[in-house]
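Structure, as structure tokens:
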Amino acid sequence: MEPVDPRLEPWKHPGSQPKTACTTCYCKKCCFHCQVCFTTKALGISYGRKKRRQRRRPPQGSQTHQVSLSKQPTSQPRGDPTGPKE
């Protein structure tokens with residue numbers, strides 16, 4: 001192994017960067033391209049911010065659902081309507 005200039009930052013050492021740029025392809029060759037590609041593509045690990053999912057807004061005419069609930073009959077009491085016997 002050849003000596004490395006100690007003044008160089010570790011990420012600038014020869015051999016630390018792949019010769020080709022990373023791509024968005026998920027084939028086997030590209031998944032094993034470099035350590036970053038392996039962790040993100042092959043293992044599916046990403047430490048970036050997660051995108052917030054937007055809640056689906058109901059359509060503008062959604063008031064009919066609320067109206068239909070109020071038109072439903074009230075629940076009927078179950079059991080003996082005269083009450084408990086003593």
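Think of each number as a place in line: the chain as shown, counted from 1.
The backbone N, Cα and C atoms fix where each Cβ goes, and this holds for glycine too.
Taking a C-beta cut-off of under 8 angstroms and a sequence separation of 6 or more, CYS37 (Zn(2+) 1 binding site) has the following same-chain neighbours: CYS22, CYS30, CYS31. Annotation source Swiss-Prot lists Zn(2+) 1 binding site at CYS22, HIS33, CYS34, CYS37, citing sequence analysis.
The feature Zn(2+) 2 binding site is assigned by Swiss-Prot to CYS25, CYS27, CYS30. CYS25 (Zn(2+) 2 binding site) is surrounded by 12 other CB atoms, counting those within 10 A of its CB over all protein chains shown.
For the published mutagenesis LYS28 to Ala, Swiss-Prot gives the following note: Strong decrease in Tat transactivation. Look at LYS28 (mutagenesis position): DSSP puts it in a helix. There are 9 other CB atoms within 10 A of the CB of LYS28 (mutagenesis position), with all protein chains counted.
DSSP assigns LYS50 (mutagenesis position) to coil, not to a helix or a strand. Here Swiss-Prot describes LYS50 to Ala as a published mutagenesis experiment; the accompanying note says: Strong decrease in Tat transactivation.
Among the mutagenesis experiments that Swiss-Prot reports, LYS51 to Ala is described with the note: Strong decrease in Tat transactivation. Around LYS51 (mutagenesis position), a 10 Å sphere centred on its CB holds 6 further CB atoms from the protein chains shown.
Quoted from Swiss-Prot, the note on natural variant THR24 to Asn is: In strain: Clone pNL4-3. Around the Cβ of THR24 (variant position), the same chain contributes no residue under 8 angstroms that is 6 or more positions distant in sequence.
Among the natural variants in Swiss-Prot, THR39 to Met has the note: In strain: Clone pNL4-3. The residue drawn here is the original one. According to DSSP, THR39 (variant position) sits within a helical segment. Long-range Cβ proximity for THR39 (variant position), meaning a same-chain Cβ under 8 A and a gap of 6 or more residues, is found for ILE45.
Per Swiss-Prot, natural variant VAL67 to Ala is noted as: In strain: Clone pNL4-3.
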Among the recorded positions listed here (HIS33, LYS50, LYS51), which has the Cα closest to the Cα of CYS25 (Zn(2+) 2 binding site)? HIS33
A correct count of other C-beta atoms within 10 Å of the C-beta of CYS22 (Zn(2+) 1 binding site) gives 13
